[in-house]
Each structure stands twice: as structure tokens, then as C-alpha cells.
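As recorded in Swiss-Prot, the features of this protein are as follows:
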MUTAGEN   Tyr33 to Phe  Loss of acyl-CoA thioesterase activity
MUTAGEN   Tyr66 to Phe  Loss of acyl-CoA thioesterase activity
MUTAGEN   His72 to Ala  Decrease in acyl-CoA thioesterase activity
MUTAGEN   Asn74 to Ala  Loss of acyl-CoA thioesterase activity
MUTAGEN   Glu77 to Gln  Decrease in acyl-CoA thioesterase activity
MUTAGEN   Asn83 to Ala  Decrease in acyl-CoA thioesterase activity
Amino acid sequence: MSHTDLTPCTRVLASSGTVPIAEELLARVLEPYSCKGCRYLIDAQYSATEDSVLAYGNFTIGESAYIRSTGHFNAVELILCFNQLAYSAFAPAVLNEEIRVLRGWSIDDYCQHQLSSMLIRKASSRFRKPLNPQKFSARLLCRDLQVIERTWRYLKVPCVIEFWDENGGAASGEIELAALNIP
């Protein structure tokens, strides 16, 4: 999936409408970040089909969790924000049994496997114009989910994400996830 694929597919999913993700669910899923003082996702909305998830999120990075402020959004923060939006978007899809291959998981199963069983297999990022870390947004699209039957059975999750701010700051990434221990 390439960056150019994001907009047409997003229009199709968005036409079905996204719904807000409840703060209670965000708090539960983002607890591993909150406990370290690096929850950057303020709020999010999502929609899902049997093999795709679309999400929008608003972020703020008041203080970087790992370094003094660089004054701009960087690669480490891109991955942290991607993780937060992806974890948050898949949680209600699991809860509502919208993704066929994950229908055997409860929300408790999802949270139990969230950190230990969801891996980044590949990642690339692109920074077009410096992004203000104080206030920015993102759009995430994961589609064409596929169960891979190898030594380790896993769910391949190809994703693209775009970040922007109100001053024209822009960054994007292509990330492939592997979800292990799937039902």
C-alpha cells in the first residue's frame, strides 16, 4: 500500500461515517503511555470493515517523553503517535466484532495482547514540512488485513498514516504490523 492509495480508499470508508472512540476506552488502551507521561492522543474517531480500519486523531506533545524538545515532530514521535492511534482504532473494532479475523478476541484479550503481540515489521517515514508538536492531527488507514500461515501465524496489517498541522506541517508513514496470537 503506498501513500497515493490513502485518499481514494479513505473516501469510501469515510462515506460510512466515523464515530468517536469513548474516552474510557482510550484511557484503557493508552494506559501504557499514560503511566509514563507520554499519552499524546487527545481524542479519536474510527470506522471499520471486515478487513480495514480508518481513524482520525488529534494530538499534542507537551513535552517529549525521551528527549528535550526539538521544537518539531520527529521520527520517534511519529511511531509513538502511530501506535497510539492504531491501538485506539482497533480497540472498538474488536469490541464491536467488526474485523472478521479478530472476532474471537474480547476487549480483555486485545488489551492483554496489545503490547506483547503487536509488532512493527516494517516502517518508513517522510517529513515534508516541520510539524508543530503542540497541536496536530492524523489520519490512519489499515487495509487488506491478511492472515499469514508460517512458523508463526499472524495477522499482516498494512497501514499508512498522514500527519498535518494548521500551518501546513506534514509528515507521513507506511507501517506494516504483525499481530500475533490471533484467534
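Cβ coordinates come from backbone N, Cα and C, glycine included.
Small disclaimer: the values here were computed from a predicted structure and weren't measured.
The structure, with features from Swiss-Prot marked on it.
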residue : record               : contacts (Cβ under 8 Å, 6+ apart)
Tyr33   : mutagenesis position : Arg39, Tyr40, Leu80, Gln84
Tyr66   : mutagenesis position : Val76
His72   : mutagenesis position : Pro130, Leu131, Asn132, Pro133
Asn74   : mutagenesis position : Phe127
Glu77   : mutagenesis position : Tyr40, Ile61, Ser64, Pro133
Asn83   : mutagenesis position : none
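Secondary structure at Asn74 (mutagenesis position), taken from DSSP and collapsed to helix, strand or coil, is coil.
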